[in-house]
Amino acid sequence: MDIYMSRYEEITQQLIFSPKTWLITGVAGFIGSNLLEKLLKLNQVVIGLDNFSTGHQYNLDEVKTLVSTEQWSRFCFIEGDIRDLTTCEQVMKGVDHVLHQAALGSVPRSIVDPITTNATNITGFLNILHAAKNAQVQSFTYAASSSTYGDHPALPKVEENIGNPLSPYAVTKYVNEIYAQVYARTYGFKTIGLRYFNVFGRRQDPNGAYAAVIPKWTAAMLKGDDVYINGDGETSRDFCYIDNVIQMNILSALAKDSAKDNIYNVAVGDRTTLNELSGYIYDELNLIHHIDKLSIKYREFRSGDVRHSQADVTKAIDLLKYRPNIKIREGLRLSMPWYVRFLKG
């Protein structure tokens, strides 16, 4: 028997029979909309908050087509901004579990616009954290980031060992962790921070200047455009499929008190180079949609990027019974049909 997945299955069954009320911030985004889909399919009541700065209405529209009419009726969407404390207080009424995903992501974006990144990721986080504490919610899980490891050279990355931040974005996500720790010590309000490592999957936006590498390259291949690799292509990352992230959010929300007031890596524990990744995407895409050729162009390394990233997920496995069951190749295979539909119509 797979004890790790049985814990996740046990929790999801428990939720079906005893529904809770959830708040998802950033609900119209990539991760937020996937959490929404999963929770509605578990017959949960969900309040969603988004200001559409990076999220999209079409993500919510898609979720609506994937759940029943009754399940969709349990969803209440509020268009609002986490930078407004009053909004955060209003959406928190009656909430059991908070999944805080709203943020301005992207290292390059934070270098171009550190002021807005700070306002959203630090002030916005503090507003949601404070409102949740005052509302006495049962759990508060927030999206942290692997960027917090900064220039620390050790591999794999262990939660306790971090270096100096390499971008304004990394600073904001680290400040989130510090605030969470202070709220636990000062107010007894315990949270769980999830350090995401290069999450990918369905509904990850391929458009825009700050698109992540997998959707950006997938779109380029489908259009017959060049694939641009920053540096020599030997930069490596621990790519984590969206279903692993959903699992960790739900495990965290229903975690025992002894596992709270903690930070956990959310990844697979593997390392894939950009050169390998481009080949994997090409292979998986070609299985369902013919690609004439793969044209790769190399350019300068990107400012603020770390050379290698790989997570140690032992802590999540031990304390939360996490099981990163979907690896990079399977995750890409599951993702490609969505991208073909989205980009080819």
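Just so you know, glycine gets a Cβ as well, placed from its N, Cα and C.
Original residues only: the substitutions mentioned are not part of this model.
Computed from a predicted structure; not experimentally measured.
Other Cβ atoms within 10 Å of the Cβ of S53 (NAD(+) binding site) number 14 in total over all chains. Swiss-Prot lists 26-31, 50-55, 81-82, 101-103, T120, Y169, K173, V199 with the feature NAD(+) binding site, giving experimental evidence as the kind of evidence.
Summarising the annotation, Swiss-Prot assigns substrate binding site to 145-146, 196-198, 213-216, 228-230, R237, 302-305. Residue environment of G304 (substrate binding site) contains 18 other Cβ atoms, counted within 10 Å of its Cβ in all protein chains. When secondary structure is read from DSSP and collapsed to three states, G304 (substrate binding site) falls in the coil class.
Listed in Swiss-Prot as a mutagenesis experiment, S147 to T is described as follows: No effect on epimerase activity. Around the Cβ of S147 (mutagenesis position), a 10 Å sphere holds 25 further Cβ atoms from the protein chains shown.
Within the same chain, the residues at least 6 positions away from S236 (mutagenesis position) whose Cβ sits under 8 Å from its Cβ are R271, T272, T273, L274, R307, H308, S309, Q310, listed in sequence order. Experimental mutagenesis is annotated in Swiss-Prot for S236 to G, with the remark: No effect on epimerase activity.
Under mutagenesis, Swiss-Prot gives R271 to G with this note: No effect on epimerase activity. DSSP assigns R271 (mutagenesis position) to coil in the three-state reduction, placing it in neither a helix nor a strand.
Quoted from Swiss-Prot, the note on mutagenesis experiment S309 to Y is: Abolishes epimerase activity. Counting Cβ atoms from all protein chains shown, S309 (mutagenesis position) has 21 others lying within 10 Å of its own Cβ.
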Could you round the CA separation between D81 (NAD(+) binding site) and S145 (substrate binding site) to a whole angstrom and send it over?
21
Report the same-chain neighbours of I214 (substrate binding site): residues 6+ apart in sequence with Cβ closer than 8 Å to its Cβ, ordered by sequence.
F200, Q204, F239, L277, I281, L332, S335
Recorded positions clustered about Y169 (NAD(+) binding site) [Cα within 10 Å; pool: S147, F197, R237]:
S147
Cβ neighbours of R271 (mutagenesis position) where a neighbour is any other Cβ within 10 Å:
18
Would you count the other C-beta atoms found within 10 angstroms of the C-beta of G29 (NAD(+) binding site) for me?
26
Which residues of the same chain, at least 6 positions away in sequence, have a Cβ lying under 8 Å from the Cβ of D50 (NAD(+) binding site)?
T25, G26, V27, A28, G29, G32, F77, E79, G80, A102
Distance [Cα-Cα, Å, rounded] between Y228 (substrate binding site) and S147 (mutagenesis position):
22
